[in-house]
Amino acid sequence: MNPIVINRLQRKLGYTFNHQELLQQALTHRSASSKHNERLEFLGDSILSYVIANALYHRFPRVDEGDMSRMRATLVRGNTLAELAREFELGECLRLGPGELKSGGFRRESILADTVEALIGGVFLDSDIQTVEKLILNWYQTRLDEISPGDKQKDPKTRLQEYLQGRHLPLPTYLVVQVRGEAHDQEFTIHCQVSGLSEPVVGTGSSRRKAEQAAAEQALKKLELE
């Protein structure tokens, strides 16, 4: 891997790996090698959830469990992680197999999000929980400062449904139009038809549910509710 690109990535992350092989593994998609990042992703997912839950618990002492769960879901969902990945310019650092490279895998939100979680897992193994917690809180500082409890933290499908029901309009319909990839690494494309929009909106994700949520979020943006 290009040392200049890797050094730039570590500067953007705010962390330099002591064991560079952990960084390489975190950046390796399963399409590229048998030593890929999925186990690190599993670890990082749990660490991220803990760090964000702990931060919300102490920031919002009077907020109930439901609102805290919704805020956490907003902060750890795939498109938020993909936003972080783009801020880190992570796409050009990924190690992908030929098929994923050809299909633009370095832009896929699910791959970008999974890689951020793998990096978290890698940093934890390379250091300790205190270091990775400090790093995550630094990445999330602005988002944690801006987030607040309330209806906006409901997931996009729920908000879209409530908006339409409140206006006595038909509920949205979701249609799977494409499924790409092998069983262990699929990408779903969903068309969502919404009353008031002339064309269906499109969402993609690593599961049908995630793709539907992404489509609903696009619909909310087109309805200028996001």
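Every residue number used here counts from 1 along the chain in the order it is shown.
Backbone N, Cα and C atoms are what each Cβ position is placed from, and that goes for glycine too.
So, quick note: what you're seeing has the original residues, none of the substitutions.
DSSP assigns Asp45 (mutagenesis position) to a helix. When Cβ atoms from all protein chains are considered, those within 10 Å of Asp45 (mutagenesis position) total 19, not counting its own. According to Swiss-Prot, the feature active site maps to Asp45 (among others), an assignment based on sequence analysis.
For Glu117 (mutagenesis position), the Cβ neighbour count at a 10 Å cut-off comes to 25, with all displayed protein chains included. The active site annotation in Swiss-Prot covers Glu117 (among others).
Annotation source Swiss-Prot lists Mg(2+) binding site at Glu41, Asp114, Glu117.
Residues or ranges marked as domain 'RNase III' by Swiss-Prot: 6-128.
Per Swiss-Prot, mutagenesis Glu38 to Ala is noted as: Reduced affinity for Mg(2+), no catalytic defect at 10 mM Mg(2+). Reduced to three states, the DSSP call for Glu38 (mutagenesis position) is helix. Cβ contacts within 10 Å of Glu38 (mutagenesis position), excluding its own Cβ and spanning all protein chains shown: 17.
Among the sequence features in Swiss-Prot, the mutagenesis site Leu40 to Met or Trp is noted as follows: No effect. For Leu40 (mutagenesis position), the same-chain residues that are 6 or more apart in sequence and have a Cβ closer than 8 Å to its Cβ are Leu22, Gln25, Ala26, Glu117, Ala118, Leu119, Gly121, Gly122, Leu125.
The annotation that Swiss-Prot gives for the mutagenesis experiment Leu40 to Gly, Asp or Arg reads: Loss of activity.
Quoted from Swiss-Prot, the note on the mutagenesis of Glu41 to Ala is: Reduced affinity for Mg(2+), catalytic defect. 85-fold reduced affinity for Mg(2+); when associated with A-114. Take the CB of Glu41 (mutagenesis position) and look out to 10 A: across all protein chains shown you find 21 other CB atoms.
Under mutagenesis, Swiss-Prot gives Gly44 to Ser with this note: In rnc-105; slower growth, loss of RNase activity.
Annotation of the mutagenesis experiment Asp45 to Ala, Glu or Asn in Swiss-Prot: 30000-fold reduction in catalytic efficiency, binds RNA normally. Partially rescued by Mn(2+).
Secondary structure from DSSP puts Glu65 (mutagenesis position) in a helix. Looking at Swiss-Prot, you'll find the mutagenesis Glu65 to Ala noted as follows: Reduced affinity for Mg(2+), no catalytic defect at 10 mM Mg(2+).
Counted within 10 Å of its Cβ, the other Cβ atoms near Glu100 (mutagenesis position) come to 20, all protein chains included. Quoting Swiss-Prot on the mutagenesis of Glu100 to Ala: Reduced affinity for Mg(2+) and RNA.
Recorded in Swiss-Prot as a mutagenesis result, Asp114 to Ala carries the remark: Reduced affinity for Mg(2+), no catalytic defect at 10 mM Mg(2+). 85-fold reduced affinity for Mg(2+); when associated with A-41. The Cβ of Asp114 (mutagenesis position) lies under 8 Å from the Cβ of Asn37, Glu38, Glu41, Ser206, each on the same chain and at least six residues away in sequence.
Listed in Swiss-Prot as a mutagenesis experiment, Glu117 to Gln is described as follows: Loss of RNase activity, still binds RNA.
Quoting Swiss-Prot on the mutagenesis of Glu117 to Asp: Nearly complete loss of RNase activity, still binds RNA. Partially rescued by Mn(2+).
DSSP assigns Glu117 (mutagenesis position) to a helix. Among the mutagenesis results in Swiss-Prot, Glu117 to Lys has the note: In rnc70; slower growth, loss of RNase activity. Dominant over wild-type. Binds ds-RNA. The residue drawn here is the original one.
Between the CA atoms of Glu65 (mutagenesis position) and Gly44 (mutagenesis position) there is a gap of 23 Å, rounded to the nearest whole number. Sequence-distant neighbours of Gly44 (mutagenesis position) (same chain, 6+ apart, CB under 8 A from its CB) are Val116, Glu117, Ala118, Leu119, Ile120, Gly121, Gly122, Phe124. Counting every protein chain shown, the Cβ of Glu65 (mutagenesis position) has 8 other Cβ atoms within 10 Å. Averaged across the domain 'RNase III' (6-128), pLDDT in this predicted model comes to 93. Rounded to a whole number, the C-alpha distance linking Asp45 (mutagenesis position) with Glu100 (mutagenesis position) is 23 angstrom.
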